[in-house]
Amino acid sequence: MGNLFGRKKQSRVTEQDKAILQLKQQRDKLRQYQKRIAQQLERERALARQLLRDGRKERAKLLLKKKRYQEQLLDRTENQISSLEAMVQSIEFTQIEMKVMEGLQFGNECLNKMHQVMSIEEVERILDETQEAVEYQRQIDELLAGSFTQEDEDAILEELSAITQEQIELPEVPSEPLPEKIPENVPVKARPRQAELVAAS
């Protein structure tokens, strides 16, 4: 049990993943380099101003040449970063294409297996059997319809009408009055009087 739950999952990092990680690390290093150079250029520009104020024009000019060279380095660095990002995007898109192709291949294999189970011949056989069953039932219906005379048809319709009439007829309401029930709590002496009233009515 311990080995079962303690087993480490196998790494699913591919060579493409490693390449993407390495390219992104190089890109990040170049961006850090850009940031340092940009900060240095600001300092050198401020220093060149100070040198001009101090009357040291040649020194300021030399510093500006150095600054210009570093700006060119920044442009080259930006181009390198763009190339790295394009490479990363290309690899990532290729990975997506590979997954799509794997999905298409899996789907194609499933379709092939289904076609093996249900071939065209099998489908045609089932359709033929279905058509035969329908035709057989039609022939039975025709035989049954032709075996009855007009007298039989009339008798069947008459019986059907009688059954229908039985279902819709309701029982009649009784015309005789219901016998009057003498309440149990009426005194015994009063009961003959009630019987006389009923007879008189």
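Glycine residues also receive a Cβ, built from the backbone N, Cα and C atoms like all the rest.
Here the original residues are kept at every noted site.
Under the heading of mutagenesis, Swiss-Prot lists G2 to A and annotates it as follows: Abolishes myristoylation.
In this structure, R49 (mutagenesis position) is part of a helix by DSSP. Of all Cβ atoms in the shown protein chains, 12 besides its own fall within 10 Å of the Cβ of R49 (mutagenesis position). Under its mutagenesis annotations, Swiss-Prot gives R49 to E the following note: Does not affect the subcellular location.
Swiss-Prot gives this note for the published mutagenesis L170 to D: Abolishes interaction with VPS4A.
Per Swiss-Prot, mutagenesis V173 to D is noted as: Abolishes interaction with VPS4A.
Among the sequence features in Swiss-Prot, the mutagenesis site L178 to D is noted as follows: Reduces interaction with VPS4A.
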